[in-house]
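Trainee: OK, Swiss-Prot features for this one:
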type	residues	note
BINDING	L8, G10, G11, K25, T83, T88, E104, S105, D136, K153, E196	CMP-(2-aminoethyl)phosphonate binding site
BINDING	D106, E220, D222	Mg(2+) 1 binding site
BINDING	D136, E220, D222	Mg(2+) 2 binding site
BINDING	S313, G314, T315, T390, K441, T490	pyridoxal 5'-phosphate binding site
MUTAGEN	R15 to A	Strong decrease in cytidylyltransferase activity
MUTAGEN	K25 to A	Almost loss of cytidylyltransferase activity
MUTAGEN	K153 to A	Strong decrease in cytidylyltransferase activity
Amino acid sequence: MIKQAVILAGGLGSRLKDKTKTMPKGFLEIGGTAIVEQSVQKLLAHGIEKIVIGTGHCNEYYDNLAKKYPAIITVKNENYANTGSMGTLEVCASFVNESFLLLESDLIYDSAGLFSLINDERKNLILASGATKSGDEVYLEADEKNCLTGLSKNRDALKNIFGELVGITKLTKSTLDKMCAYAKIHHSDLPKMEYEHALLEAAKTIPVAIKRIEYFVWREIDNEDHLEMAVKNIYPHIVENEKLRAVRREVLLNPGPATTTDSVKYAQVSADICPREKAFGDLMQWLCDELKLFALASETNPDEYETVMFGCSGTGADEVMVSSCVPDTGRLLVIDNGSYGARMAKIADIYKIPMDIFKSSTYEPLDLQKLEAEFATKKYTHLACVYHETTTGLLNPLHIICPMAKKYGMVTIVDAVSAYCGMPMDLKSLGIDFMASTSNKNIQGMAGVGFVICNKAELEKTKDYPMRNYYLNLYDQYAYFAKTHQTRFTPPVQTMYALRQAVLETKQETVQKRYERYTACWNILVAAIKKLGLKMLVKEEHQSHFITAILEPETPKYSFEALHDFAAEHSFTIYPGKLGNIDTFRIANIGDIQPEEMRRFTVKLKEYMNGIGVGV
């Protein structure tokens, strides 16, 4: 797995004349986006966690780009005017601690090249193409094993031409170190050394393979002719190629699984791996560390919390908590104000856990005074509740409920399946001890991984609790992973890779910005509902902004099935209500849904409703 990249962007770009006098050539725009930003987006879509950009000329452009993409680290080559690309790579080297991709900043290319390098088992690998006739080629010479033996802009200086250097290379950290050591020796006599020169020297002692893709679509933009060729011929070809690999877009307006990006879908396509390998254990540990951060404020110490993962659904994670976190001597109070609270009560009942149910309206806010009176009886050691009731979109005020429960000495167990990563939260200030969620809701991954984020002190107390469940036992799973770096049973490997990509994309967007995007979509939906004269089940001030339960129109012409099928014809999936005594349908705006897509849906909703005489 390649997780780091370096982009060399220190050059003056003088051959592009006035176009790069006041900006770096990486900021030439093609298709409305700077070419270096296109490269950054492609790297992120291929699972790159850290992008080190070596800057020089007009470095502030890259510093501003880093504000948009948290994965970017910029490092300025202060002597950029007097050094070659190797000088810029040298200043980046200390920020690289493992194998990485090395790219030039002035490239446009088909993203298939990244996949090809990342997926290849060879550790040091140069991407090459067939003949481009660009007029500024760097030719590569190879031996019988397709390993680099020479490179030059003068093809007559080489014995054979294996391909042309693209400017994207996969290297190990040790190879980078050899390149830097060689460059250091020659600072005085070769001050303007290019990275290719140092790589060729390293190739004398380390195999550096060449991967030639004969018809690879790319262009390095060094002069105005290159730019014209890129705009007219190369870029349209790249766009066409990448569109061919795009997955058909279906906008899921159901409450989960949610719509995912193509990059999350494609993250599942990886080389087979035994989940007992250390590399996969490292991946799971990284996920555990990252997942809890989305539920904690920056000032909260993450060492006080642990993430425990299972191959299961969100309901599975709920069952983990309920069955594992209440001792035989305890008593559980379950708040039931929707199907998911009722589900937690059902789980407790099946395990015969001593329990009472606090029943409340499915669409009106909880009576907090009545709830506190129940807490004050001091009958209960544990509280189980749902943060966001997916049945209706009702958001329970956990910032009041859980601290109130803690006041009465209760351990709090929370289903945050439909709240986590959709809104900022801090388990510590909320007073949540155990929180369940899943990979397929607001974190925007694929279905298959359930997890519990635990207050570590409370988790340790469960060590001696009765083991009511084998597969879903919380402490056993936690202790086994801590000891072996493995789960007790086979994890959903490909789903874990997709979850990793979803985590990276959540870090890029941030939970706060995701909440704002979800809210923008919700505002569009609510405005359309009101304009049509439809009614929402839950008052706006008590809604989550994630899911909206809409009362079905009172006309015999209405049919949910007909509305569902009409929406499906236009690539939208909607979901029926789950309240037995109230007829509703639900529209969710979670996942990778954009405001423009919600606008398109509301147009279709209006079209259907007007067709049956509603909102006319």
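The backbone N, Cα and C atoms fix where each Cβ goes, and this holds for glycine too.
Heads up, this one's the original sequence, none of the swaps are in it.
Mind running through what each feature is packed against?
Mentor: Counting Cβ atoms from all protein chains shown, D136 (CMP-(2-aminoethyl)phosphonate binding site) has 14 others lying within 10 Å of its own Cβ. In the three-state DSSP scheme, D136 (CMP-(2-aminoethyl)phosphonate binding site) falls into the coil class.
Classification of D106 (Mg(2+) 1 binding site) by DSSP places it in coil, neither helical nor stranded. Listed in sequence order, the residues of the same chain lying 6 or more apart from D106 (Mg(2+) 1 binding site) and placing their CB within less than 8 Å of its CB are G11, G13, K25, G26, L28, I35, V36, G167, E220, I221, D222.
Neighbours of E220 (Mg(2+) 1 binding site), defined as other CB atoms within 10 A of its CB across all chains, total 23.
For G314 (pyridoxal 5'-phosphate binding site), the same-chain residues that are 6 or more apart in sequence and have a Cβ closer than 8 Å to its Cβ are G256, D415, V417, A436, S437, T438, N440, K441, G450.
In sequence order, D222, N223 are the residues of the chain that are 6 or more apart from R15 (mutagenesis position) and have a CB within less than 8 Å of its CB. For the recorded site, R15 (mutagenesis position), the DSSP three-state label reads helix.
DSSP assigns K153 (mutagenesis position) to coil in the three-state reduction, outside any helix or strand. Taking all protein chains in view, 11 other C-beta atoms sit within 10 angstroms of the C-beta of K153 (mutagenesis position).
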Trainee: Among the binding-site residues T315, T490, point out the residue whose Cβ has the most other Cβ atoms within 10 Å, with all shown protein chains included in the count.
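Mentor: Buried the deepest by this measure is T315.
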Trainee: Identify all same-chain residues not among D106, E220, D222 whose C-beta atom falls within 8 angstroms of the centroid of the Mg(2+) 1 site's C-beta atoms; report them in sequence order.
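Mentor: Counting only non-site residues, the set is K25, E104, L107, D136, G167, R219, I221, N223, H226.
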Trainee: Under a three-state reduction of DSSP output, how is T315 (pyridoxal 5'-phosphate binding site) classified: helix, strand, or coil?
Mentor: helix
Trainee: Can you give me the Cα-Cα distance between E196 (CMP-(2-aminoethyl)phosphonate binding site) and K153 (mutagenesis position) in Å, rounded to a whole number?
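Mentor: E196 (CMP-(2-aminoethyl)phosphonate binding site) to K153 (mutagenesis position), Cα-Cα distance: 11 Å.
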Trainee: Can you see whether DSSP assigns K25 (mutagenesis position) to helix, strand or coil?
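Mentor: Reduced to three states, the DSSP call for K25 (mutagenesis position) is helix.
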Trainee: Taking each of L8, T83, D136, K153 in turn, which of these recorded positions have a Cα lying within 10 angstroms of the Cα of T315 (pyridoxal 5'-phosphate binding site)?
Mentor: none
Trainee: What does DSSP call E196 (CMP-(2-aminoethyl)phosphonate binding site) in the simple three-state scheme?
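Mentor: Assignment for E196 (CMP-(2-aminoethyl)phosphonate binding site) reads helix.
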Trainee: Give the sequence-ordered list of residues that share a chain with T390 (pyridoxal 5'-phosphate binding site), lie 6 or more positions from it, and have CB atoms under 8 Å from its CB.
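Mentor: Sequence-distant Cβ neighbours: P255, G256, G338, S339, Y340, V417, S418, I547.
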